[in-house]
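To keep things clear, I will list the structure first and then write my remarks on it.
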Amino acid sequence: MSQSRHRAEAPPLEREDSGTFSLGKMITAKPGKTPIQVLHEYGMKTKNIPVYECERSDVQIHVPTFTFRVTVGDITCTGEGTSKKLAKHRAAEAAINILKANASICFAVPDPLMPDPSKQPKNQLNPIGSLQELAIHHGWRLPEYTLSQEGGPAHKREYTTICRLESFMETGKGASKKQAKRNAAEKFLAKFSNISPENHISLTNVVGHSLGCTWHSLRNSPGEKINLLKRSLLSIPNTDYIQLLSEIAKEQGFNITYLDIDELSANGQYQCLAELSTSPITVCHGSGISCGNAQSDAAHNALQYLKIIAERK
């Protein structure tokens, strides 16, 4: 599900003397990138950082549904999924498809040697983009912006936006939605920059403490269960994969949620998703002749993935 607000006509998406940038060429040059990564890199090059907002979150139903909106330049698209990450993934994918398919959409890449002082004062950073870059650099989930309040008279509107980054939350207010987002992001950046070196607490440790199980902590964990997984074969018959995954989750500090899919697979088998609250979130698919078998298969696939991640250096 996606929509676009862009209407202006422009030349095709190519990097030429006019200063435009080719999204298609970038995708070809960087295979294997996720839609979120591709769109972010595109936004960085065109000075149009993608901004993600959670529009809807239905977690009280059997299969949770999340809806995220991504805005990059004049393009706005939405995506739905059973996890926040999947919803963001689909929103980014929809935006990329529009950018690739619509030759009338073209962003100009500003000349770094000729900045526009009327749009951005010298040395002033974009706090929304800076916070997103910080999250990507440290492997955190991307910041989420939610419009929580809108009020005031027509000539003096005030917007309140909540920005969430892992377990942290900041609120920003402004005369426009964009200004409210900027203020919330600025508060986060100020909070992180105020962590003094005298306290011997790094920014990564402060936020990382709230992440639970990260790939870095998994690789360096002295835990008995995760190290046993590194040495074990996952093809031994009659192994209780659900129990084994549960023991590792308890040791490493993440939760497991099994989401049964109502629709049968193409070959008539039951399907299930195992969602691990690691950082980033891990979702693995499983199938079988029963719901229980599908869950066991999903747990098996999750264990295989954790084993690969834990063994990497």
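Cβ atoms are placed via backbone N, Cα and C, with glycine included.
Just so you know, the substitutions we noted aren't modelled in this structure.
Annotation comment: Swiss-Prot describes 34-101 as domain 'DRBM 1', evidence class sequence analysis. Under the heading domain 'DRBM 2', Swiss-Prot lists 126-194, citing sequence analysis as support. Per Swiss-Prot, the feature domain 'DRBM 3' maps to 240-308. Ser18 to Ala appears in Swiss-Prot as a published mutagenesis result, with the remark: No effect on apoptosis induction under conditions of stress. Experimental mutagenesis at this site is recorded by Swiss-Prot as Ser18 to Asp, annotated: Does not induce apoptosis. Annotation of the mutagenesis experiment Gln243 to Ala in Swiss-Prot: Abrogates apoptosis induction under conditions of stress. While the structure shown retains the original residue, Swiss-Prot records the mutagenesis experiment Ser246 to Asp with this note: Induces activation of EIF2AK2 and apoptosis in unstressed cells; when associated with D-287. Recorded in Swiss-Prot as a mutagenesis result, Ser246 to Ala carries the remark: Abrogates apoptosis induction under conditions of stress and binding to EIF2AK2. Prevents activation of EIF2AK2 in stressed cells; when associated with A-287. For Asp260 to Ala, Swiss-Prot lists a mutagenesis experiment annotated as follows: Abrogates apoptosis induction under conditions of stress. Quoted from Swiss-Prot, the note on the mutagenesis of Asp262 to Ala is: Abrogates apoptosis induction under conditions of stress. Here Swiss-Prot notes a mutagenesis experiment, Ser287 to Ala, with the remark: Abrogates apoptosis induction under conditions of stress. Prevents activation of EIF2AK2 in stressed cells; when associated with A-246. A mutagenesis experiment is reported in Swiss-Prot for this position, Ser287 to Asp, and the note states: Induces activation of EIF2AK2 and apoptosis in unstressed cells; when associated with D-246.
Overlay of Swiss-Prot annotations on the structure.
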residue : record               : contacts (Cβ under 8 Å, 6+ apart)
Gln243  : mutagenesis position : none
Ser246  : mutagenesis position : Ile256
Ser287  : mutagenesis position : Ser265, Gln269, Tyr270, Gln271, Cys272, Asn293, Ala294, Asp297
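Per DSSP, the secondary structure of the domain 'DRBM 1' (34-101) breaks down as 30 helix, 23 strand, 15 coil. Residues of the domain 'DRBM 2' (126-194) grouped by DSSP class, helix first, strand second and coil last, total 29 helix, 23 strand, 17 coil.
Mean model confidence for the domain 'DRBM 1' (34-101) is a pLDDT of 83. The helix, strand and coil residue counts that DSSP assigns across the domain 'DRBM 3' (240-308) are 30 helix, 21 strand, 18 coil. Highest local Cβ density among the mutagenesis positions Asp260, Asp262 belongs to Asp260, counted as other Cβ atoms within 10 Å over all protein chains shown.
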